[in-house]
Amino acid sequence: MLSKFFPHIKEKPLSERVKSRDAFIYLDRVMWSFGWTEPENKRWILPYKLWLAFVNIVMLILLPISISIEYLHRFKTFSAGEFLSSLEIGVNMYGSSFKCAFTLIGFKKRQEAKVLLDQLDKRCLSDKERSTVHRYVAMGNFFDILYHIFYSTFVVMNFPYFLLERRHAWRMYFPYIDSDEQFYISSIAECFLMTEAIYMDLCTDVCPLISMLMARCHISLLKQRLRNLRSKPGRTEDEYLEELTECIRDHRLLLDYVDALRPVFSGTIFVQFLLIGTVLGLSMINLMFFSTFWTGVATCLFMFDVSMETFPFCYLCNMIIDDCQEMSNCLFQSDWTSADRRYKSTLVYFLHNLQQPITLTAGGVFPISMQTNLAMVKLAFSVVTVIKQFNLAERFQ
């Protein structure tokens, strides 16, 4: 069903040419709309840069400030539930501004990484290897659409309910607009801005996921090549050595690819790790003490979306660490015992390098892994425990 509207989420046949960079098709389109890429025609650079400045000043600077001003301007009108709902989104929005800035600054690095993907694609000659690339490309685009559905559902669940209740869903401050007298205008403006904000946040969450997904694609292809070393009879020792050398080049390209992306994702995931415990903690307090049924459903969706910002990426990083161990096993288990001295010495050098796992760190501090992710999520329970011990929830009710 979805593939009728989004054809790139379906695996393409081998008769069509597909490149690894095609996994970013839908993501790049959204980024282009925010001014985060470059126009194809150079004569549009100036208007595009002006659009970039306008959109990002409004969304990354003025929008978080508008939520903060609303606290100062109309704090007494907030109920406890409304305040917590606004606070959890406001905190996440400030973090999202930093995440978007890191992603925007890393545009050139991401372009360098795509060039390296093109070089890795040149090694995919057999139908089996090309089919693997096609499958991962479709998976990358599918993840982008899936995140759009998850994130959009949060807005769709919130906006109609609060509109019918004649209450503002996110309590933003708009100068020269009376939010009570011009309720529908301010509510529609809130809905539009929140939708744009979550799509910006989506880009910062999906970009690392798809990028490392394509890294895992080529790691899996390299594992298969390592298994097949010296498996074709009738070749000379020089040809076997050249085959091993090509695998070493592939591994070097993979390391360069990850190194190009490392500074881009380091800051993004670091900010999210700092936020996830606090945001989930505030959401859990709101859910446990102040939510109605409908606002509780919306809060659960928000908590799910916040968890999706780090969980899939951390899980993928763990899988890549395991893949690196498997790569060294594949090389060691290949048919090298009858090889000449040159081949064996090259293999030993390569085996040593393969045993170094491909890892990412958040801000140069936290290793990006499921263990770190779970440790940060546990902070949410610490926040709830503090609130319950001091009976703060009862005081606000």
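Yeah, the Cβs are placed from backbone N, Cα and C, and that goes for glycine too.
For all the noted positions, this structure keeps the original residue and models no substitution.
Of all Cβ atoms in the shown protein chains, 19 besides its own fall within 10 Å of the Cβ of H8 (variant position). As a natural variant entry, H8 to Y appears in Swiss-Prot alongside the note: In strain: MA74.
In Swiss-Prot, the entry for natural variant M59 to I states: In strain: NC1b. The structure shown retains the original residue. Here the Cβ of M59 (variant position) has 21 other Cβ atoms within 10 Å, regardless of which shown protein chain they belong to.
The secondary structure of I67 (variant position), as reduced to three states from DSSP, is helical. Long-range C-beta contacts of I67 (variant position), restricted to its own chain and to partners at least six residues apart, with a cutoff below 8 Å, comprise S86, I89, G90, M93, W170, R171, M172, Y173. Annotation of the natural variant I67 to M in Swiss-Prot: In strain: MA43 and MA74.
Mapped onto three states, the DSSP output places F102 (variant position) in helix. Neighbour list (F102 (variant position), Cβ cut-off 8 Å, at least 6 residues apart, same chain): T204, V264, G267, T268, V271. In Swiss-Prot, a natural variant is listed as F102 to L, annotated with the note In strain: NC97a.
Quoted from Swiss-Prot, the note on natural variant E196 to A is: In strain: CN1, CN13, CN18, CN21, CN28, CN29, CN45, CN51, LA120, LA128, LA13, LA15, LA25, LA3, LA32, LA34, LA35, LA4, LA6, LA9, MA21, MA24, NC1b, NC100b, NC16a, NC37a, NC84a, NC89a and NC97a. In this structure, E196 (variant position) is part of a helix by DSSP.
One natural variant named in Swiss-Prot is S220 to N, and its note says In strain: CN14. Around the Cβ of S220 (variant position), 15 further Cβ atoms fall within 10 Å across all displayed protein chains.
Under the DSSP three-state reduction, T292 (variant position) is assigned to coil, being neither helix nor strand. Of all Cβ atoms in the shown protein chains, 11 besides its own fall within 10 Å of the Cβ of T292 (variant position). In Swiss-Prot, the entry for natural variant T292 to S states: In strain: CN13. The structure shown retains the original residue.
For the naturally occurring variant S328 to A, Swiss-Prot gives the following note: In strain: LA6. Secondary structure at S328 (variant position), taken from DSSP and collapsed to helix, strand or coil, is helix.
According to Swiss-Prot, the natural variant N329 to D carries this note: In strain: LA6. Taking the Cβ of N329 (variant position) as centre and 10 Å as the limit, one finds 16 other Cβ atoms among all the protein chains shown.
Quoting Swiss-Prot on the natural variant T385 to A: In strain: NC1b and NC97a. Counting every protein chain shown, 11 other Cβ atoms lie within 10 Å of the Cβ of T385 (variant position).
The closest partner of T385 (variant position) among the variant positions, by CA position, is T292; the full candidate set was M59, E196, S220, T292, S328. Checked against S220 (variant position), the variant positions H8, E196, T292, N329 differ in C-alpha distance, with N329 being the nearest. Within the same chain, residues at least six positions away from E196 (variant position) with a Cβ under 8 Å of its Cβ are M59.
Recorded residues H8 (variant position) and T292 (variant position) have their alpha carbons 40 Å apart, per Cα-Cα distance.
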